[in-house]
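First comes the structure, then the notes that go with it.
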Amino acid sequence: MNLLPCNPHGNGLLYAGFNQDHGCFACGMENGFRVYNTDPLKEKEKQEFLEGGVGHVEMLFRCNYLALVGGGKKPKYPPNKVMIWDDLKKKTVIEIEFSTEVKAVKLRRDRIVVVLDSMIKVFTFTHNPHQLHVFETCYNPKGLCVLCPNSNNSLLAFPGTHTGHVQLVDLASTEKPPVDIPAHEGVLSCIALNLQGTRIATASEKGTLIRIFDTSSGHLIQELRRGSQAANIYCINFNQDASLICVSSDHGTVHIFAAEDPKRNKQSSLASASFLPKYFSSKWSFSKFQVPSGSPCICAFGTEPNAVIAICADGSYYKFLFNPKGECIRDVYAQFLEMTDDKL
């Protein structure tokens, strides 16, 4: 989540994002970057620069390599460069320069994927990165792109050249035609893959519907309704076995849906009435909670199967627990920016 345009809190937080399995999250700051264990919350790394903001931090699971892009009032690095930071050596070891601003970076053990505003470039993850592929996208200012971290699945998903379409490419066999999914009529605002790379969830800028597709066929599996009013979707994430998804938006609410068992989701008692509009047959979240501050947040499932974590732009950390009935309670609250690495 790039917080640059929407973080009014003055706490120096520019970016927050989870690693591939959501076990850690990283923060880009006006004076460096930080890495935290997600659940339980613990500061793992704090790298401060005397002068220099980091607008994007991408982790590779828990290994010592991170991708950094400069940002903020005084960027540490030019915003058109990707810097690979070796946290053991405490220095950058790879640098890739582009002619335009970098919107996002994705990593897997063998690839560096760089998102520009209308194209995606794929490089080898080597000391001297070699460009392998270039894919055109529609205008993509949010840097939407997801890369499957599974060693047996090299799937890359990104906005297609047509509005609302998602393109799926297998980086291990790019000679195969990509899967093109006409996911929404409007502009995409969020996409997410499950860990296995078999499901993709999408939302448009309208933000009322979440759709889940099979990645091999492109077929729609489920359509879920977040709400009736438009919303800016900040984050969608699957749990470990892809049976649940959580969704955060600018309404200050985190919704939890059943992705595999639609009967768990709520539905109107009028759902079976064929003469009523499609809205009445919608599947709604079976559980939701309000982030008390209403601050922009990203969300993911915790170490317990019934736990959801919210990381907020105001520096708040929330852990909520939900039961099979959908009831939610707040279990943990903390201010993660005020922690030090010797505190829990």
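Placement of Cβ uses the backbone N, Cα and C atoms for every residue, glycine included.
At each noted site, the model still has the original residue.
Quoted from Swiss-Prot, the note on the mutagenesis of Val35 to Gln is: Strongly decreased interaction with ATG2A; when associated with 59-Q--A-62. Under the three-state DSSP scheme, Val35 (mutagenesis position) falls in the strand class.
The 10 Å shell around the Cβ of Arg62 (mutagenesis position) contains 13 further Cβ atoms across the protein chains shown. What Swiss-Prot notes for the published mutagenesis of Arg62 to Ala is this: Does not affect binding to phosphoinositides.
Sequence-distant contacts (6 or more apart, same chain, Cβ under 8 Å) of Tyr65 (mutagenesis position) comprise Ile84, Trp85, Asp86, Asp87, Leu107. For the published mutagenesis Tyr65 to Ala, Swiss-Prot gives the following note: Strongly decreased interaction with ATG2A; when associated with A-125.
Following the DSSP three-state reduction, the secondary structure of Phe125 (mutagenesis position) is coil. Long-range Cβ neighbours of Phe125 (mutagenesis position) (same chain, at least 6 residues apart, Cβ-Cβ under 8 Å): Leu107, Arg108, Arg109, Asp110, Arg111, Ile112. Quoted from Swiss-Prot, the note on the mutagenesis of Phe125 to Ala is: Strongly decreased interaction with ATG2A; when associated with A-65.
What Swiss-Prot says about the mutagenesis result for His184 to Ala is this: Abolished binding to phosphoinositides. His184 (mutagenesis position) falls within neither a helix nor a strand when secondary structure is assigned with DSSP, and so counts as coil.
Here the residue is the original one, but Swiss-Prot notes a mutagenesis experiment at this spot, Ser204 to Ala: Abolished binding to phosphoinositides. Cβ-based neighbour count (10 Å, all protein chains) for Ser204 (mutagenesis position) stands at 21. Ser204 (mutagenesis position) falls within a strand when secondary structure is assigned with DSSP.
Taking a C-beta cut-off of under 8 angstroms and a sequence separation of 6 or more, Lys206 (mutagenesis position) has the following same-chain neighbours: His184, Gly186, Ala230. Under the heading of mutagenesis, Swiss-Prot lists Lys206 to Ala and annotates it as follows: Abolished binding to phosphoinositides.
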His184 (mutagenesis position) CB neighbourhood, other CB atoms within 10 A: 19
Cβ atoms near Val35 (mutagenesis position) (within 10 Å, other residues, all chains): 21
